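Peer 1: One mutagenesis experiment catalogued in Swiss-Prot, Ser404 to Ala or Cys, is accompanied by this note: Loss of PLA2, lysophospholipase and lipase activities. Swiss-Prot lists Ser404, Asp518, His659 with the feature active site. Under its mutagenesis annotations, Swiss-Prot gives Ser414 to Ala the following note: No effect on lysophospholipase to PLA2 activity ratio. Annotation of the published mutagenesis Ser429 to Ala in Swiss-Prot: No effect on activity; the original residue is retained in the structure shown. For the published mutagenesis Ser459 to Ala, Swiss-Prot gives the following note: Decrease in PLA2, lysophospholipase and lipase activities. Looking at Swiss-Prot, the entry for mutagenesis of Asp518 to Glu or Asn says: Impairs PLA2, lysophospholipase and lipase activities. Swiss-Prot documents Asp518 to Ala or Val as a published mutagenesis change and attaches the note Loss of PLA2, lysophospholipase and lipase activities. Among the mutagenesis entries in Swiss-Prot is His659 to Ala, noted as: Loss of PLA2, lysophospholipase and lipase activities. For His665 to Ala, Swiss-Prot lists a mutagenesis experiment annotated as follows: Impairs PLA2, lysophospholipase and lipase activities.
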Amino acid sequence: MESWPGVSLVGLLLLLLLGQGPSQIHGSSGENTSQPQQVFRTLKNFSFPCKPKKLELSVLSKSVHSLRPSDIKLVAAIGNLETPPAPGSGVVNMEKPQSLESELQNVCIGIMTALSDIIRHFNPSVLMPTCSPGKGTAGHTTIAEDLWIQAKELVRHLKDNPELDFEKDWKLITVLFSNTSQCHLCSSDQQKRHLMKHMEMLSGVLDYLHREVPRAFVNLVDLSEVLTMAQQHQETGFSPAPEICKCSEEITKLSKAVMQWSYQEAWEDLLASSKFNKHETFAVVFQSFFSEVELPLERPSPQDSTTLALRIWNSMMEPVGRKDGTLNEAERKTMKCPSQESPYLFTYRNSNYQARQLKPIGKFQMKEGTKFTCPDKDPSDSIPTTVHRLRPADIKVIGAMGDSLTAGNGAGSSPGNVLDVLTQYRGLSWSVGGDETIETVTTLANILREFNPSLKGFSVGTGKENTPRASFNQAVAGAKSDGLAAQAKKLVSLMKDDKTINFQEDWKIITVFIGGNDLCGSCNNLARFSPQTFTDNIKTALDILHAEVPRAFVNMVSVIEITPLRELFNEPKVSCPRMILRSLCPCVLNLGENSAELAQLVERNRQYQEETGKLIESGRYDTRDDFTVVLQPMFENVVMPRTLEGLPDSSFFAPDCFHFNVKTHARSAIALWKNMLEPVGRKTRHQNFEIKVPIMCPNQTSPFLSTTKNSNLGHGTSMSCEEKAPSASPPTSVHTLRPADIQVVAALGDSVTAGNGISSQEGDLADVTTQYRGLSYSAGGDKFLENVTTLPNILREFNGNLTGYSVGTGDVNSASAFLNQAVPGAKAENLASQVQTLIQKMKNDTRVNFHQDWKVITVMIGASDLCDFCKDSNRYSAANFSDHLRNALDILHKEVPRALVNLVDFMNPSIIRQVFLKNPDKCPVNQTSVLCNCVLTPGEDSHELARLEAFTKSYQSSMLQLVESGRYDTREDFSVVLQPFLFNIRLPILENGNPDTSFFAPDCILLSQKFHTQLARALWANMLEPLGKKMDTLDPKELIALACPTKDKPFLRTFRNSNYTYPIKPAIENWGSDFLCTEQSPSSKVPTSVHELRPSDIKVVAAMGDFLTTATGARPSESSSLDTPWRGLSWSIGGDGTLETHTTLPNILKKFNPSILGFSTGTLENTAGLNVAEEGARAQDMPAQAQALVKKMKSTPTINIQEDWKLITLLIGNNDLCLYCEDPENYSTREYVKYIQHALDIFYEELPRVFINVVEVMELSGLLHDQGGKCAMPLAVQKNCSCLKRSQNLMAMQELKKVNGNLQSALSELSYWHRYMQREDFAVTVQPFFRNTFVPLDERGGLDLTFFSEDCFHFSVRGHAEMAIALWNNMLEPVGKKTTSNNFTYNRTKLKCPSPENPFLYTVRNSQILLDKAKENSNTLYWAVPVAAVGGLVVGILGMMLWRTVRLVQ
């Protein structure tokens, strides 16, 4: 073992036995000169931190109370450090071997030289130091005589020194003495007697110096503990000092710290009031040298004499009354400097020292009682046999183990009475004290006595653990965890021997609280106080209790968060005995702010708590039904109480500012009691002593002391439902479905339902890819409900033959996945595929009777869509999300009999954001932010974040609208129910305000088993709650009771058995759209290429075509005639209103360029703008319309025909199809294309800078279905339209369908014609959204006539809006990847947006389509019949067009 740094321990001991004769270091002092220079290197390698020049003054100080280091001319020392004589003898043997005298001389000179070297930095002319140790060869002499001789020798030497002006020069004299009997560590009375004895011994010497030496600053230095330490740690060859002052009390760490402080205070009080400090030229200051109460086991190798010199110097730099006095590792190598404000050596006067009166900051209380109001105080009807059904009144015995906080040290001490901290007020102890009653003294024992007045084992009054009044409070002051096993053995022995209790039958509460002292000493011995060792010590003690004590409930209180103690210690306005604090807890209070050592301590504190928790959670102490250990974590996060002024409130502490005051004991008792009633997993982990809370009461719902098993907050759940029977016969209606009727369970969704990362351990990021399907909240079936809470495990409590659930781990294709068909990362667009697979599995698996078994299918989707929405906001729009979800549910509705579908909302992405942002250390930001970039990367208050929130709300709204449409309530054996428990979700928060990452997988995105458990409980609760009253908020940390069906309400709830009426949607006021695009800027300069054309570059808009472009009948209710052309509402050219009220292509473009020209308004010809369409137009009219349009453009003065970019939309062919039956040759596909080509040629020759939309004609097959009598077909159509005359002729209808397809196919080739690709500023792009046109259906699946005007022929405003949206979206889709169908569903957010990556309108070239196709078709067209369409546009539309055409022709 290495020795402590500084003077060698042999040397120190020799120093303490100083030899004879004054000695001064001079260059001519013979052999005595060279030897010390060889032995002591003093401050040669020491970095001097002070800046003397800043403190220099030219005038020498006249007062000792303003004495600066630069004023000192000489350093000297005298002393006697021998053991005091035996009582009554008055003498000490001073004889020492001659060989030691030389070494003693060297040690003394070395220390004085080091001190002199320090002063030399301030005053280079300081003289060589002087040592005047005792004679040692004069035989027997008293200590007083020896000191007298030294003093006289010193004075003589000073007077004879020619370099010293004895009268004017300032001298620094150090008087060394010892108190090696350690009487200063005894009780106050003994200490005072011994102190007076020493004072008498030294008074003569000090009086002599005071009288004889002018201008002197005298240090009175007690090196008692330095000597004791030397004797304890190194063999010196000398006999240890005899114990001549045996203390009446045992010396403990606490008593030693208190007595050290008291000893120093006594010396300072004596000296401050003495005559030695009443003059201007002389002062005596006491400098104590106390060692740390616990020294490090390993210390640096011995250094030179600088250590002791530095300590003397540093003490001189500290104001009297604020000297800490202890030697500690942190200060052994540091030097303090005079400050600008206090550049002098500190005396009692310039320190403003007053006799210490320690007063607490805050209001002191001698006692603190609490009002007890719990109504239910009865015990169990019979003595319980299980600890998990233990009521407070069942407790008959109480006990405790721990340290001084449980022993009650200082709990009842009055303010300022530091010595009384040694008194153990066990009757006031928070966990086991039993003084008085709850009304005056609040303790756990007194709380329990309100339930059972016959409680035994509590401690009363004061005394140590071995006194009768301590009873079963076996806490030992100063104890560490390695002493806990001995306490456990003693407690067991006491209980067994106590005749007043029944050891075998009585229920016992034992509270264990330990660890503060371990932390306080941990930096000095990391092996002894490591977290693992600490936990092992606790385990040893708990093992003893577990093995020996029947019927016991053990509170294992987490070690307290100890660093807040620093706030009290570091606040100068708070009066605390800091020397005691540093002695008791050096490893907390001796560390620098923001130091690595402090960070290590904080981490060690946390590990103590964490490892203790793991020990308890291991289940090691839950193997017997009559014994458990419960972790009570209320001290894990402690807030320092503060006064109204914001200062640390010392009234909560004993006079030593370390132990608890009675007020804190009271509030700790209430906190412990609250913890005991709180469920495991939901216990308070935060303690604010400032707040006095009432005593919590058990209730009928939770009457028992909480254990792991009765808390229902592990991953398992207890089921206490009584109504578990199935229906008398299998129900035929989903509205009379009981839980026990469910025979099959299945699930669809993404990573959450697939179970990714559910059981992954913290930090194991790679394991997140593991799919723990058996633990999935909606589909998992691992183990049983008491171990794993999932929906299937709940349903298995009702029907043990349930099938379909997944077990273990594996992907979607594994056998263990069964009917859990969720796929990690799946999006809404993948849902239909999952549905198809699920249906096929259910049909093919023999365990499932597809037609007879009742099924619960849970669907959860959307989170993955939001993770990627910003990458392609068009693809992941709310409209598309709704469409995909509807398609999947439609398949289930159509294909699956006897099914109840749970549609579960996705978790709001803001939760994931908060977890990431507030836990950057725990969450792997760099690795996983890529997986959910659109959620995790937007800045706070950014536009991107606002868009995320808007998309989230739109997704949720679309789910609600879809279900409440009633679309899935048309069959008696099928229903979709929205389970909204995730609609509003609260972030699980720890007591310190940080998100609780234990609810999440290691990636902080997916959910842990803890969260899945809560999801399962919440889903089950929702399934039993009626519509309109379902829980729509989830706090993962709250206790969710497992609901039960009842006799009155035995069914899983649907809209019908909830007597719920879906809310009637408010009438839609307009068919406008919301504009969410952010990329709106035009090109930096006007583009010269049509392939780099942005929407904002468009200056002119125009259109040509037939009645669809004139918008005839779009708003017939506002006109007396159905023939009115509402050009201002036309899909491709109308400009009435704004986009928010009317969705048209120009209104969309106005968002990019408000100055756009050419759009139509109103109904009059003169406001048609550049809309040249005619109602009855056919393809043959297109060249004429093209000429008219060119003429209009050229004659419009506001249009720059050469520079402005123009957008022309052409749609024709409806009337051609109508007349094809009469004249197939003239209305052939070839003729149709020829006329359109001619019109395009005109534009090609006449107009620069043009982008032309050629829209394919509508797909018109599958017509003439029944319309329910709402749109009876006029007889004129049937009589005059040759096509429809043969509508019953299958061959004729096939021919019509073929021609329709040929027209579309022919137009589709136009985009690739070589002719139209020769100019850089000209492009023709075919927009195919009408190729496959779905019949518009309402929310219940019926024909939706709101798309048409009252004649069921013309498009209504809504129909035009849908066409405008479809056209715009086609324009932003690459050629070859354009949407070829129109989705007639209402959503205000269906408009796509250009993006920074793809800002241009798409042409063949910028779509990266190979130009070979265009070259192939430059001269020859190849016709192809398109694939048969999905369905017709609307019933009767072709007939009406034919009728209309005939009428016009006639």
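Glycine too: its Cβ is placed from the backbone N, Cα and C atoms.
Keep in mind that this structure shows the original residues, not the substituted ones.
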Peer 1: Could you measure between Asp518 (mutagenesis position) and Ser414 (mutagenesis position) for me? Cα positions, answer in whole angstrom.
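Peer 2: Between the alpha carbons of Asp518 (mutagenesis position) and Ser414 (mutagenesis position) there are 28 Å.
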Peer 1: Among all protein chains shown, how many Cβ atoms are found within 10 Å of the Cβ of Ser414 (mutagenesis position), not counting that one?
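Peer 2: There are 12 such Cβ atoms around Ser414 (mutagenesis position).
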Peer 1: Which has the fewest other CB atoms in a 10 Å radius around its CB: Ser404, Ser429, Ser459, the listed mutagenesis positions?
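Peer 2: Result for the mutagenesis positions Ser404, Ser429, Ser459: minimum number of other Cβ atoms within 10 Å at Ser404.
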Peer 1: Could you check the mutagenesis positions His659, His665 and say which one's CB has the fewest neighbouring CB atoms inside 10 Å?
Peer 2: His659
Peer 1: Would you count the other C-beta atoms found within 10 angstroms of the C-beta of Asp518 (mutagenesis position) for me?
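Peer 2: A 10 Å sphere around the Cβ of Asp518 (mutagenesis position) contains 27 other Cβ atoms.
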Peer 1: Do me a favour and check the Cα-Cα span between Ser404 (mutagenesis position) and His659 (mutagenesis position); whole Å is fine.
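Peer 2: So the Cα of His659 (mutagenesis position) lies 8 Å away from that of Ser404 (mutagenesis position).
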Peer 1: Per DSSP, to which secondary structure element type does Ser404 (mutagenesis position) belong, with helix, strand and coil as the options?
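Peer 2: DSSP call for Ser404 (mutagenesis position): helix.
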Peer 1: In whole Å, how far is Ser459 (mutagenesis position) from His665 (mutagenesis position) when you measure between their Cα atoms?
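Peer 2: Each residue's Cα considered, His665 (mutagenesis position) and Ser459 (mutagenesis position) end up 14 Å apart.
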Peer 1: Which of these mutagenesis positions is closest to Ser414 (mutagenesis position) if you go by CA atoms: Ser429, Ser459, His659?
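Peer 2: Among Ser429, Ser459, His659, His659.
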Peer 1: Cα of His659 (mutagenesis position) to Cα of Ser459 (mutagenesis position): how many Å, rounded?
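Peer 2: Cα-Cα, rounded: 18 Å.
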